[in-house]
Amino acid sequence: MHSPGAGCPALQPDTPGSQPQPMDLRVGQRPTVEPPPEPALLTLQHPQRLHRHLFLAGLHQQQRSAEPMRLSMDPPMPELQGGQQEQELRQLLNKDKSKRSAVASSVVKQKLAEVILKKQQAALERTVHPSSPSIPYRTLEPLDTEGAARSVLSSFLPPVPSLPTEPPEHFPLRKTVSEPNLKLRYKPKKSLERRKNPLLRKESAPPSLRRRPAETLGDSSPSSSSTPASGCSSPNDSEHGPNPALGSEADGDRRTHSTLGPRGPVLGNPHAPLFLHHGLEPEAGGTLPSRLQPILLLDPSVSHAPLWTVPGLGPLPFHFAQPLLTTERLSGSGLHRPLNRTRSEPLPPSATASPLLAPLQPRQDRLKPHVQLIKPAISPPQRPAKPSEKPRLRQIPSAEDLETDGGGVGPMANDGLEHRESGRGPPEGRGSISLQQHQQVPPWEQQHLAGRLSQGSPGDSVLIPLAQVGHRPLSRTQSSPAAPVSLLSPEPTCQTQVLNSSETPATGLVYDSVMLKHQCSCGDNSKHPEHAGRIQSIWSRLQERGLRSQCECLRGRKASLEELQSVHSERHVLLYGTNPLSRLKLDNGKLTGLLAQRTFVMLPCGGVGVDTDTIWNELHSSNAARWAAGSVTDLAFKVASRELKNGFAVVRPPGHHADHSTAMGFCFFNSVAIACRQLQQHGKASKILIVDWDVHHGNGTQQTFYQDPSVLYISLHRHDDGNFFPGSGAVDEVGTGSGEGFNVNVAWAGGLDPPMGDPEYLAAFRIVVMPIAREFAPDLVLVSAGFDAAEGHPAPLGGYHVSAKCFGYMTQQLMNLAGGAVVLALEGGHDLTAICDASEACVAALLGNKVDPLSEESWKQKPNLSAIRSLEAVVRVHRKYWGCMQRLASCPDSWLPRVPGADAEVEAVTALASLSVGILAEDRPSERLVEEEEPMNL
């Protein structure tokens, strides 16, 4: 059923709101009129049109907003592009370290993406083509940024403009916060082609010498061997000397590995043995690689140490493989130029210097265990020997560079030099220099030997005499061949005398910088009489006077806790012999209670002390005190075994005030008492004499041996009836038990009116010290050498006027005992000039040098009245213990001053007086002799 009007196309139904359409009355062709869409179709098309309209509107708006952005992203003008990039680079280079971040720049991001893509492509190619060469792990060459990677990344990353003056390869991959890598881009390409082998010749080295004709090799004229340019500006120890120019690096490396590789193991292991050959097989051309000439010319006699140090590889076992080229083939092939002197070395001297090596033969047995090379564990990296270098001895390390942390338990295990330092290993591991090697010193070393004999080396503080003679220092002493060299010194030094005398050992000196660290935390030495400048000044004075070069310098060691406990209590040793670091190795339970009992006082300077005088440094005081005790003990053992003639220990802090459980008077451990006790325990000496001429009484030493008859203690000190520190040391303190009579105190009284001086001390030595010491007949003499009785000390510290010459004379007198086995240990003394003068006089006396004689007035002057009364009291008290005191009591002439040379007369008078004293002694007991004795004739 059709609706009305459906078949008439001119008729349309009326819809609400529509206008009536007029009828088309045209007779011609009429346009085709599409029928109106149905309402359902209109309903479906309306949302589609709406979405399209909204999409076009949004796209149009997006194009409008993107237009300014496109304008800003356009590449800048060429003139602005370079400046902007340079400014960005400068900001990166000059960026503050505190403001740096890990955000990578656009350049880095682009490079990173290129590198990643390049590696992915390379990995893909390797999987597809397995035979393709592998990519190295790291390439220092600039990366290539051209190729397909840029075209691929251009669709993802915007183009980054580069500087107009630099190509793109100047932007290597780098870390954003690494300044050295930023600087790398401005270096030329040649800086990346550095030598990779330390054995190669530097490009900056001076040009090599040309071969001279055979007739000019023996010429020794200055014109042919030296030029003005070969002085200090052209050092002898250049990196490679006059070796010929080396070949290319890559070629040389291949030839080196191909030649040496098959003959020995590869050095991939840091401890792998290194095989060096006497000879090398020639290549096809008939010549050897120039870079292998230093190994070719190396002689086995040059290498004394069992380990050979190669830079970067550590110590390597040094072996010699079988020679690959015989001597005949090597000599006839002309593979290298003959050896000759370098331009900066002096001329070989004449044969007159050869007798200087003759005295070395008698000292072989005594000095052989002492001459040693540098320890391999502490040797710095060294380069291989050059053909122009001669055999050298290596210097023993100085005391300041080798500070150890512990010492041996007992000196018996440390008698030899190689066993006294802990952790050194057997002597075979260190290597020793035989006398035959010393006798084979070439002429160029003989010249240096003569120079070393004529003057001491100020820098060699711990060298033994033989090492001083044979060692060739690294620096040149004569840079010109024409420089005159004196082969014989005008005056033979004591070192020359020691070399010429095989029966007299040397004098020992002990010093170490460890003892300098014991100082107050305030840092002001003027407020502390006992400071590090004392031993430092003495050591410098001995060097200035040339006495150190005449002695055998020792470093000493740190005393063990067991050695300290031979004199002091365990509590005392743990309190003052440990520091926070060493306590970590001990029993915490025992230390906790002891440390809680320790008390310190606050000093006026702001530091900490055991008392108002004795400062304490928690980190360094214990090490310094233990080092002083160990050094004196070590020196005493060497003298007791007659390895040394005598010795002087420049040590601090002092020790003669430290008793069994108390630290006082700047003292913590009694060094002399510990050395004496160790000598007794190890059977090194049966009878020991201790002389203490410090102005203060050695209360600690007296207490230690107060009951010991095998130790005679004689002290000369200011007493003033107990009113001078420490208050002990009265004349009637003679010992107890079996040790009664073996403690002698020369207690000076009378204050400083007048002060004691040379006449009083000379009288004490002549009347008391030497007679009792001769009667005791000691095996060894230990001296607590305090110099605070010397002139220059204020009244609270001494106030006496004993001269340095008098100290030297007293040392000479003591050397007449025990076969000259005398050991001096520094105790007190606080005026730097006075203690330096006194130490110099004592060391000169120990060496046997001529000491300045005392003035005639000192010999003729009579002791003051206070001194005579003090000496009378000593004779009275010890008359019943010593026969010499009985003889002196009845001999008035003995109180008169004696001039040197009158010893025979004194002995005659003493012998005559002893006869009458002996008769009286038979009739009356000694007690009645003391009571009924008439006053001496003064």
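Each Cβ is built from the backbone N, Cα and C atoms, and glycine gets one as well.
Listed in Swiss-Prot:
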| type | residues | note |
| --- | --- | --- |
| MUTAGEN | SER178 to Ala | Strong reduction of CaMK1-dependent nuclear export. Reduces interaction with YWHAE |
| MUTAGEN | SER344 to Ala | Strong reduction of CaMK1-dependent nuclear export. Reduces interaction with YWHAE |
| MUTAGEN | SER479 to Ala | Strong reduction of CaMK1-dependent nuclear export. Reduces interaction with YWHAE |
| BINDING | CYS520, CYS522, HIS528, CYS605 | Zn(2+) binding site |
| MUTAGEN | HIS657 to Ala | Abolishes deacetylase activity, but not the interaction with HDAC2 and HDAC3 |
| ACT_SITE | HIS657 | active site |
| MUTAGEN | ASP692 to Ala | Disrupts the dot-like nuclear pattern |
| MUTAGEN | ASP694 to Ala | Disrupts the dot-like nuclear pattern. Abolishes deacetylase activity, but not the interaction with HDAC2 and HDAC3 |
| MUTAGEN | HIS717 to Ala | Abolishes deacetylase activity, but not the interaction with HDAC2 and HDAC3 |
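Listed in sequence order, the recorded positions from CYS605, ASP692, ASP694 having a Cα within 10 Å of the Cα of HIS717 (mutagenesis position) are ASP692, ASP694. Cα of HIS528 (Zn(2+) binding site) to Cα of HIS657 (mutagenesis position): a span of 17 Å. Between the CA atoms of CYS605 (Zn(2+) binding site) and HIS657 (mutagenesis position) there is a gap of 23 Å. In sequence order, MET664, GLY665, PHE666, CYS667, ASN670, HIS696, GLY698, ASN699, GLY700, PRO726 are the residues of the chain that are 6 or more apart from HIS657 (mutagenesis position) and have a CB within less than 8 Å of its CB. Highlighted in sequence order, GLN519, SER521, GLY523, ASP524, ASN525, LYS527, LEU603, GLY606, GLY607, ILE615 have their Cβ within 8 Å of the centre of the Cβ atoms of CYS520, CYS522, HIS528, CYS605, the residues recorded for Zn(2+), and are not part of that set. On a Cα basis, CYS520 (Zn(2+) binding site) lies 24 Å away from ASP694 (mutagenesis position). In this structure the C-alpha atoms belonging to CYS520 (Zn(2+) binding site) and ASP692 (mutagenesis position) are separated by 27 Å.
Counted over every protein chain shown, other Cβ atoms within 10 Å are most numerous around HIS717 among the recorded positions HIS528, HIS717. Across the structure, CYS522 (Zn(2+) binding site) and ASP692 (mutagenesis position) are spaced 32 Å apart at their Cα atoms. All chains included, 15 other C-beta atoms sit within 10 angstroms of the C-beta of CYS522 (Zn(2+) binding site). Under DSSP, HIS717 (mutagenesis position) is assigned to a strand (E or B) in the three-state scheme. Just so you know, the Cβ of CYS605 (Zn(2+) binding site) picks up 16 other Cβ atoms within 10 Å once every protein chain is counted.
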